[in-house]
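Enquirer: This is the structure I have questions about; it appears just below.
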Amino acid sequence: MASVQLQNVTKAWGEVVVSKDINLDIHEGEFVVFVGPSGCGKSTLLRMIAGLETITSGDLFIGEKRMNDTPPAERGVGMVFQSYALYPHLSVAENMSFGLKLAGAKKEVINQRVNQVAEVLQLAHLLDRKPKALSGGQRQRVAIGRTLVAEPSVFLLDEPLSNLDAALRVQMRIEISRLHKRLGRTMIYVTHDQVEAMTLADKIVVLDAGRVAQVGKPLELYHYPADRFVAGFIGSPKMNFLPVKVTATAIDQVQVELPMPNRQQVWLPVESRDVQVGANMSLGIRPEHLLPSDIADVILEGEVQVVEQLGNETQIHIQIPSIRQNLVYRQNDVVLVEEGATFAIGLPPERCHLFREDGTACRRLHKEPGV
């Protein structure tokens, strides 16, 4: 195991900057997930750690050693890619041992490591098979095993589940989580799938256009996003946003006017520092935090546009006439409502988020469980 530290790391191709002044501390044994939309720089960041991309400026440390100029093979890292990249003419055992053979490891060492890793990954009964005789999930486990037998101090995974179907992704996600708990290795995992990030990570790094938008535990990012980008990216369905105007402030409270015909005002328990009366801001509320109208004091009303029945839950898309914008309301169980009907939902102030015009969040003061 080893820690990984990035200090003011920047990557540029000519005048195009793809990673901007990245500062990160990844502790020994942590499972850290880099997440963000396509083009945010997450894979580039992973490749700089692996040594497959040069660092334009800044410093990378693995353990106590500065690694900027160290060749990839000498960094003590192992990498699993989106593509399995298995040799089709070699057996599972031969694929897993290929790197060790090239490194000149003794036969008994190779056999011992391959057998140990095969047991961990439930591949022992498949060691003599060729890749064409394996399922997608089994092939991905072989690719992971090939990296594990080298015993890297840092394990890098670049969207390893992207080629799998939905059921296999869930299965492999569970297996990777178990593998980390069993081995305790430092793992850095890249994905665009925020569900993978939330379920796997000890710590999530959200990237936006080459910069670190926020670093934190999964529930911390979900309940206390640093800005509107993180709020909209973490969570599915994504957070609803409403334009509001500040009408008053007090200690640890901000009053805003909702975009409804009755101009209803509501006090939100958020930090009021630097918030000016009259400012235009965005109120955020997650679909699952909206309430049935009969148990709420603050009511939003609109016309049902779409009803999505998922069996275990219902998602209702409601158009708010005054802003010509849809809100998504999610409720567990079945909700029977017709498209075109008028539908009212409740807005709980303690679950609301408030964002300034520049996108930064006013810190929520409501204490959420698990954070």
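Cβ atoms are placed via backbone N, Cα and C, with glycine included.
Since the structure is predicted, the reported quantities are computational estimates derived from the model, not experimental observations.
The ATP binding site annotation in Swiss-Prot covers Gly36, Pro37, Ser38, Gly39, Cys40, Gly41, Lys42, Ser43. Positions annotated as domain 'ABC transporter' by Swiss-Prot, on the basis of sequence analysis: 4-234. Looking at Swiss-Prot, the entry for mutagenesis of Ala85 to Met says: Suppressor of EAA loop mutations in MalFG. Under mutagenesis, Swiss-Prot gives Glu119 to Lys with this note: Resistant to inhibitory effects of alpha-methylglucoside but retains transport capacity. According to Swiss-Prot, the mutagenesis experiment Ala124 to Thr carries this note: Resistant to inhibitory effects of alpha-methylglucoside but retains transport capacity. A mutagenesis experiment is reported in Swiss-Prot for this position, Asp158 to Asn, and the note states: Loss of maltose transport but retains ability to repress mal genes. For the published mutagenesis Trp267 to Gly, Swiss-Prot gives the following note: Normal maltose transport but constitutive mal gene expression. According to Swiss-Prot, the experimentally introduced change Phe355 to Tyr is described as follows: Maltose transport is affected but retains ability to interact with MalT.
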Enquirer: Return only the integer: C-alpha distance in Å from Glu119 (mutagenesis position) to Asp158 (mutagenesis position).
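Expert: About 24 Å separates the two Cα atoms.
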Enquirer: Counting every protein chain present, what is the number of Cβ atoms, excluding its own, within 10 Å of the Cβ of Pro37 (ATP binding site)?
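Expert: There are 13 of them.
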Enquirer: For each of Ser38, Ser43, count the other CB atoms within 10 A of its CB; which of these binding-site residues has the top count?
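Expert: Per the Cβ count, the most surrounded site is Ser43.
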Enquirer: State the count of C-beta atoms found within 10 angstroms of the C-beta of Gly36 (ATP binding site), not counting that atom itself.
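Expert: If we count other Cβ atoms within 10 Å of Gly36 (ATP binding site), we arrive at 27.
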Enquirer: Which one is it: of the recorded positions Cys40, Ala85, Ala124, which Cβ has the fewest other Cβ atoms within 10 Å in this structure?
Expert: Ala85
Enquirer: Cα distance, Phe355 (mutagenesis position) to Ser38 (ATP binding site), nearest Å?
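Expert: About 24 Å separate the Cα atoms of these two residues.
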Enquirer: To the nearest whole angstrom, what is the C-alpha distance linking Trp267 (mutagenesis position) and Phe355 (mutagenesis position)?
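Expert: If we compare the Cα positions of Trp267 (mutagenesis position) and Phe355 (mutagenesis position), the gap is 14 Å.
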Enquirer: Identify all same-chain residues not among Gly36, Pro37, Ser38, Gly39, Cys40, Gly41, Lys42, Ser43 whose C-beta atom falls within 8 angstroms of the centroid of the ATP site's C-beta atoms; report them in sequence order.
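Expert: Close Cβ neighbours, site residues excluded: His192, Leu207.
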Enquirer: State the Cα to Cα distance, in Å, between Cys40 (ATP binding site) and Phe355 (mutagenesis position), rounded to an integer.
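Expert: Rounded to the nearest whole number, the Cα-Cα distance is 22 Å.
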Enquirer: Using a 10 angstroms cut-off on Cβ to Cβ distances, just flag whichever of Gly39, Gly41 is the loneliest among these binding-site residues.
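Expert: Least crowded of the binding-site residues Gly39, Gly41, by Cβ count within 10 Å, is Gly39.
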Enquirer: Across the whole of the domain 'ABC transporter' (4-234), what does the mean pLDDT come to? Round it, please.
Expert: 93
